[in-house]
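Enquirer: Under mutagenesis, Swiss-Prot gives HIS15 to Ala with this note: No effect on catalytic activity. Positions annotated as anthocyanidin binding site by Swiss-Prot: HIS15, ALA391. Marked as active site, proton acceptor by Swiss-Prot: HIS15. The annotation that Swiss-Prot gives for the mutagenesis experiment ASP125 to Ala reads: No effect on catalytic activity. Summarising the annotation, Swiss-Prot assigns active site, charge relay to ASP125. Taken from Swiss-Prot, the feature UDP-alpha-D-glucose binding site applies to THR150, ALA351, GLN353, HIS368, TRP371, ASN372, SER373, GLU376, GLU392, GLN393. Per Swiss-Prot, mutagenesis HIS359 to Ala is noted as: No effect on catalytic activity. Annotation of the mutagenesis experiment GLU392 to Ala in Swiss-Prot: Loss of catalytic activity. Per Swiss-Prot, mutagenesis GLU392 to Asp is noted as: Increased catalytic activity.
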Amino acid sequence: MKDTIVLYPNLGRGHLVSMVELGKLILTHHPSLSITILILTPPTTPSTTTTTLACDSNAQYIATVTATTPSITFHRVPLAALPFNTPFLPPHLLSLELTRHSTQNIAVALQTLAKASNLKAIVIDFMNFNDPKALTENLNNNVPTYFYYTSGASTLALLLYYPTIHPTLIEKKDTDQPLQIQIPGLSTITADDFPNECKDPLSYACQVFLQIAETMMGGAGIIVNTFEAIEEEAIRALSEDATVPPPLFCVGPVISAPYGEEDKGCLSWLNLQPSQSVVLLCFGSMGRFSRAQLKEIAIGLEKSEQRFLWVVRTELGGADDSAEELSLDELLPEGFLERTKEKGMVVRDWAPQAAILSHDSVGGFVTHCGWNSVLEAVCEGVPMVAWPLYAEQKMNRMVMVKEMKVALAVNENKDGFVSSTELGDRVRELMESDKGKEIRQRIFKMKMSAAEAMAEGGTSRASLDKLAKLWKQS
């Protein structure tokens, strides 16, 4: 039987892609290992809940990976139904409940795989709310469980340190002055850098993250999608902290390569634009805006007078939350598409982000600060404007702006709304100012460092090799 590593990704698209790319990376450098990826699959007639999590949209991606990388095996596992009394939760938190209720199904799948292969390790996405002991207790041999942290070392430091600061957050939660929080290896942060769901330390989300931190501390190791050159202080703090028992394996940047997706004419349009002249605006698979915010973005782009390629989700979010898809003409200011057709391109719903960022014409990126997107921009040397929307993205913004210094931050009001003037000013500053040039030079150096980390003898390659050696010896 072949030595097998089982990867168990979260339902979210960004988490799935990152885990699949980790599997590809392992196979590239350690082909003697076999990779099986567990995929939670909704019932034949999916509920609105599971549809919200875009399980169906992942099917096309999985089919593409199966066709292009047949050495990766996908093992489908039934997704458990949620109890009727489950509270309303945003998608990234809802996925926690779905995985938690699917623990028994995952355990059965692992028992099935163990009969046909030699399981050497199980790698679980940190956002899968499963107790590793419950998953592995019925396996004949002691299979080590590792956690894959799909974001960076800085947010991992916050997560693992959160149980330490949580009592203070509760004690100070009603004070008017913002609490200054010092996490080892990071700049000083405040509660404003936390995910929106964690502003109240007594919230459901905070209780979940406390449990996740506790669970991760019991793993055999934590695999992190980062590299030393961009988060040196955070990595050092985690590695040297005696209170963080699991060894750290920084194997990044683990990013997706363009794999022949339909480009909707984006690349042909970019071919006609001058070098480093276009700003890409793309906000991830869950990045939806209200009608008012979309119009404000459009006005801001006109004010910036820059070339742009804007990916617009036609399902509204925010105050206008709706699954109904509207036309671009219904969503954008009257005449906007006609007025900007010489300088801009607007694409509905989706575009091949990795391929676009790698194009010579792209010189800036307005991003939601999802970590996969940040790493893709770093690997292509594209400077950023940071506009976080959900999950850990506000913390990522702090890292991008203060620690890495590869982005400008947009300032939103207390409701999260960004004005056209603010967006237009930040885009123009990125593309035309001396500060923008400094950021461009800095991120180009990080691009070189990313390549070095992944090359033979690099820090990330060394971490991967060390990890694979442990697996083979287990």
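Heads up, the Cβ atoms here are built off N, Cα and C, so glycines get one too.
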Enquirer: Rounded to a whole angstrom, what is the largest C-alpha distance between any two of the residues THR150, ALA351, GLN353, HIS368, TRP371, ASN372, SER373, GLU376, GLU392, GLN393 that the record assigns to UDP-alpha-D-glucose?
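Expert: The widest Cα-Cα gap among those binding residues is 23 Å.
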Enquirer: How big is the gap, in Å, between the Cα of GLN353 (UDP-alpha-D-glucose binding site) and that of ALA391 (anthocyanidin binding site), rounded to a whole number?
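Expert: About 20 Å separates the two Cα atoms.
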Enquirer: Does GLU392 (mutagenesis position) have same-chain partners at least 6 apart in sequence with Cβ under 8 Å from its own Cβ, and which are they?
Expert: SER151, THR155, LEU158, PRO195, TRP371
Enquirer: I want to check the contact list for HIS15 (mutagenesis position): same chain, sequence separation of six or more, C-beta distance under 8 angstroms. What comes out?
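Expert: In sequence order, PRO9, ASP125, MET127, THR150 meet the Cβ cut-off.
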Enquirer: Would you identify the secondary structure of ASP125 (mutagenesis position) according to DSSP, in three states?
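Expert: DSSP call for ASP125 (mutagenesis position): strand.
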Enquirer: If one measures from the C-alpha of HIS359 (mutagenesis position) to the C-alpha of SER373 (UDP-alpha-D-glucose binding site), what distance in angstrom results, rounded to a whole number?
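Expert: Cα-Cα, rounded: 15 Å.
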Enquirer: Within a 10 Å radius around the Cβ, which one of these binding-site residues has the most neighbouring Cβ atoms: THR150, GLN353, SER373?
Expert: THR150
Enquirer: Between SER373 (UDP-alpha-D-glucose binding site) and ALA391 (anthocyanidin binding site), find the distance joining the two CA atoms and give it rounded to the nearest Å.
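Expert: Distance between the two Cα atoms comes out at 14 Å.
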